[in-house]
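Q: Swiss-Prot lists these features:
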MUTAGEN   Ser1 to Ala  Increases mouse splenocyte proliferation
MUTAGEN   Ser3 to Ala  Increases mouse splenocyte proliferation
MUTAGEN   Glu7 to Ala  Abolishes mouse splenocyte proliferation
MUTAGEN   Ser8 to Ala  Abolishes mouse splenocyte proliferation
MUTAGEN   Phe11 to Ala  Abolishes mouse splenocyte proliferation
Amino acid sequence: SVSNIPESIGF
């Protein structure tokens, strides 16, 4: 996703 927090894949 497009966000400031890290996800599984930070796109």
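The backbone N, Cα and C atoms fix where each Cβ goes, glycine too.
Please go over these features one by one and say how buried each is and what sits next to it.
A: Reduced to three states, the DSSP call for Ser3 (mutagenesis position) is coil.
All protein chains included, Glu7 (mutagenesis position) registers 9 other Cβ atoms within 10 Å of its own Cβ.
DSSP assigns Ser8 (mutagenesis position) to coil in the three-state reduction, placing it in neither a helix nor a strand.
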Q: Which number gives the other C-beta atoms within 10 angstroms of the C-beta of Ser8 (mutagenesis position), all protein chains shown included?
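A: Here the count is 6.
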Q: Measure from the Cβ of Ser3 (mutagenesis position) and count the other Cβ atoms within 10 Å, all protein chains considered.
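A: Taking all protein chains shown, Ser3 (mutagenesis position) has 8 Cβ neighbours within 10 Å.
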